[in-house]
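Q: The structure is given below, and queries will be raised subsequently.
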Amino acid sequence: MKAFILAAGSGERLEPITHTRPKAFVPILSKPLIEYQIEYLRKCGIRDITVIVSSKNKEYFEKKLKEISIVTQKDDIKGTGAAILSAKFNDEALIIYGDLFFSNEKEICNIITLKENAIIGVKVSNPKDYGVLVLDNQNNLSKIIEKPEIPPSNLINAGIYKLNSDIFTYLDKISISERGELELTDAINLMAKDHRVKVIEYEGYWMDIGKPWNIIDVNKWALDNLVFSQNLGNVEDNVKIKGKVIIEEDAEIKSGTYIEGPVYIGKGSEIGPNSYLRPYTILVEKNKIGASVEVKESVIMEGSKIPHLSYVGDSVIAEDVNFGAGTLIANLRFDEKEVKVNVKGKRISSGRRKLGAFIGGHVRTGINVTILPGVKIGAYARIYPGAVVNRDVGYGEFFKV
């Protein structure tokens, strides 16, 4: 069977992290999201895997996924339905959205054995944010209702389908949606009127990485469930390690450092002297956390450096960021209300009382910079010394206030 991973989306909701990488390459501990998907497909015996990408990101995917077929979605039409039109299969195929993390392959291995079309559903606590599955009295799909104000159930579309080539007939029958996209779910709703579409409920951990703080959520789950304590690096005397801590190859932990797990320290990272890593610190690879730096519940990506006298809490920092001395990220409002973040032009609540900042790749801050809760700083931005960053900063912007 063929499998198609739909990864042509712009990743706008995950900005500024996606200013410099497709969302399929958001890291989960040491591996990008898409590598977990490919691994699970191969465990189910699927070898013919194609990733549907945008023309903008094709070169990035080809460089990173050398053994996987890469196909470009046409630029004139957006949406998951348009991505399927770029896929070519004559019999049947497995379709997976490229921004999903799921904890095991069991239901995928199950769904590909079915004779009929099928969709995987998953139960969530916030169904009105997703497409909700409506079932008939035989537990087959009746229809998918997108983001209903009053959801009929908490079983939602998990973004994993097994479809035969009839789907192309139904894609030809639908129109562009109100948001300007050709929607795969519209075609599936038509298909469900004519053919049985079986619903399989997913029972493991599932996460749609659709908002910047979901990067923290999924990494926390992975740290709790996918790895075990190990030390493959070099730890100097007078280092205190407490709880579950993973130290990868060529990492160096210098004297006076206190590490309170669970913590993940990626390959080639340098910690200390006298650093404090608190629970759910994830350092992806070749990071530097220097003297008198405290990090808590944050994902810090490849090559980023926080050399001295800084605090980072509940934040996501993309690759090759460098903080000047005394850079502080605040993660709690004075009124202790939930932190709001601008996502795709709308200011929404994160549902978190503690949330720091989201820093794009290659950002530089001067000394004594303060960044307020929920702020996003675009890739390649420069923050001048002494600035208090109280609003979002754009891609490449120089912020002086």
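Cβ from N, Cα, C; glycine included.
Straight out of Swiss-Prot:
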type	residues	note
BINDING	ALA8, GLY9, SER10, GLY11, GLU12, ARG13, GLN73, GLY79	ribonucleoside 5'-triphosphate binding site
BINDING	THR80, TYR97, GLY131, GLU146, ASN157	N-acetyl-alpha-D-glucosamine 1-phosphate binding site
MUTAGEN	THR80 to Asp or His	Decrease in GlcNAc-1-P UTase activity but increase in Glc-1-P UTase activity
MUTAGEN	TYR97 to His, Leu, Met, Asn, Gln or Ser	Increases GlcNAc-1-P UTase and Glc-1-P UTase activities
MUTAGEN	TYR97 to Val	Loss of GlcNAc-1-P UTase activity; when associated with N-80
MUTAGEN	TYR97 to Ala, Asp, Phe, Gly, Ile, Lys, Thr or Val	Increases GlcNAc-1-P UTase activity. Decreases Glc-1-P UTase activity
MUTAGEN	GLU146 to Ala, Cys, Phe, Gly, Ile, Lys, Leu, Met, Pro, Gln, Arg, Val, Trp or Tyr	Loss of both GlcNAc-1-P UTase and Glc-1-P UTase activities
MUTAGEN	TYR311 to Ala	Strong decrease in GalN-1-P AcTase activity and increase in GlcN-1-P AcTase activity
MUTAGEN	LYS337 to Ala	Slight decrease in GalN-1-P AcTase activity and increase in GlcN-1-P AcTase activity
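How about a rundown of where these features are and what they're close to?
A: DSSP classifies GLY11 (ribonucleoside 5'-triphosphate binding site) as coil under the three-state reduction. Sequence-distant neighbours of GLY11 (ribonucleoside 5'-triphosphate binding site): residues of the same chain at least 6 apart with a C-beta under 8 Å from its C-beta are ILE17, THR18, PRO22, LYS23, ASP99.
The secondary structure of ASN157 (N-acetyl-alpha-D-glucosamine 1-phosphate binding site), as reduced to three states from DSSP, is extended strand. The Cβ of ASN157 (N-acetyl-alpha-D-glucosamine 1-phosphate binding site) has ILE119, GLY121, TYR130, GLY131, VAL132, LEU133, ILE144, THR185 as same-chain neighbours under 8 Å, each 6 or more residues away in sequence.
When other Cβ atoms within 10 Å of the Cβ of THR80 (mutagenesis position) are tallied across all protein chains shown, the result is 23.
According to DSSP, TYR97 (mutagenesis position) is assigned to a strand segment.
Just so you know, the Cβ of TYR97 (mutagenesis position) picks up 20 other Cβ atoms within 10 Å once every protein chain is counted.
DSSP assigns GLU146 (mutagenesis position) to a strand.
DSSP assigns TYR311 (mutagenesis position) to a strand. Around TYR311 (mutagenesis position), the C-beta neighbours below 8 angstroms that are at least 6 residues distant in the chain are VAL293, GLU294, VAL295, LEU328, ILE329.
Around the Cβ of LYS337 (mutagenesis position), 11 further Cβ atoms fall within 10 Å across all displayed protein chains.
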Q: Going by a 10 angstroms cut-off between Cβ atoms, which of the binding-site residues SER10, GLN73 has the sparsest surroundings?
A: SER10
Q: Rounded to a whole number, how many Å is the Cα of GLY79 (ribonucleoside 5'-triphosphate binding site) away from the Cα of TYR97 (mutagenesis position)?
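A: Here the two Cα atoms are 11 Å apart.
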Q: Can you tell me how far the Cα of LYS337 (mutagenesis position) sits from the Cα of ALA8 (ribonucleoside 5'-triphosphate binding site), in Å?
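A: Roughly 36 Å, rounded to the nearest whole number.
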Q: For the recorded N-acetyl-alpha-D-glucosamine 1-phosphate site formed by THR80, TYR97, GLY131, GLU146, ASN157, name the remaining residues of the chain with Cβ within 8 Å of the site's Cβ center, in chain order.
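A: These residues sit around the N-acetyl-alpha-D-glucosamine 1-phosphate site: TYR130, ILE144, GLY159, GLU183, LEU184, THR185.
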